[in-house]
Amino acid sequence: MTEQQWNFAGIEAAASAIQGNVTSIHSLLDEGKQSLTKLAAAWGGSGSEAYQGVQQKWDATATELNNALQNLARTISEAGQAMASTEGNVTGMFA
């Protein structure tokens with residue numbers, strides 16, 4: 001029978017890395033939006049309106065992506081904690 005081993009520190013590191021990526025993505029998206037906002041300020045008429053519509057869709061999709069990544073990071077972390085707790089309980093049964 002193969003022995004099952006968990007790397008709890010590795011699981012938590014993965015969750016933290018995903019959360020760090022969420023922060024980086026958010027910063028990059030904000031930076032890009034600020035640059036585009038400066039450019040869009042020079043536009044007028046229907047071109048500006050069309051841009052605003054696309055920007056709103058982009059913002060909604062970016063928010064959805066970041067929320068999904070945050071949920072993934074939280075779920076991985078919670079699963080790691082639950083597995084560590086279970087491991088501790090099982091170990092305690094044999095101590």
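Using the three backbone atoms N, Cα and C, a Cβ is placed for every residue, glycine included.
Here the original residues stay in place, and none of the substitutions has been built in.
Quoted from Swiss-Prot, the note attached to the mutagenesis of Thr37 to Cys states: NBD-linked protein does not fluoresce at acidic pH in presence of liposomes, this residue may face inwards in membranes away from lipids. Sequence-distant neighbours of Thr37 (mutagenesis position): no residue of the same chain at least 6 apart has a C-beta under 8 Å from its C-beta. Following the DSSP three-state reduction, the secondary structure of Thr37 (mutagenesis position) is helix.
Around Gly45 (mutagenesis position), a 10 Å sphere centred on its CB holds 7 further CB atoms from the protein chains shown. One mutagenesis experiment catalogued in Swiss-Prot, Gly45 to Cys, is accompanied by this note: NBD-linked protein moderately fluoresces at acidic pH in presence of liposomes, suggests this residue is partially within membrane.
Where Swiss-Prot documents Gln55 to Cys as a mutagenesis experiment, the accompanying text is: NBD-linked protein does not fluoresce at acidic pH in presence of liposomes, this residue may face inwards in membranes away from lipids. All chains included, 14 other C-beta atoms sit within 10 angstroms of the C-beta of Gln55 (mutagenesis position). DSSP gives Gln55 (mutagenesis position) a helix state.
Cβ neighbour count for Trp58 (mutagenesis position) (all protein chains, 10 Å cutoff from its Cβ): 14. Swiss-Prot lists Trp58 to Cys among its mutagenesis entries, and the accompanying note reads: Cannot be overproduced and purified.
Neighbour list (Arg74 (mutagenesis position), Cβ cut-off 8 Å, at least 6 residues apart, same chain): Ala15. Here Swiss-Prot notes a mutagenesis experiment, Arg74 to Gln, with the remark: Reduced liposome disruption; when associated with 25-T-A-26.
Looking at Swiss-Prot, the entry for mutagenesis of Met93 to Thr says: Partially restores virulence in an esxA deletion strain, wild-type secretion of EsxA and EsxB. Partially inhibits host TLR2-signaling. Note: Met93 (mutagenesis position) has no non-local neighbours, i.e. no same-chain residues 6+ apart with C-beta under 8 A of its own C-beta.
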Rounded to a whole angstrom, what is the C-alpha distance between Trp58 (mutagenesis position) and Gly45 (mutagenesis position)? 20
Per DSSP (helix/strand/coil reduction), Arg74 (mutagenesis position) sits in helix
To the nearest Å, how far is the Cα of Gln55 (mutagenesis position) from the Cα of Gly45 (mutagenesis position)? 16
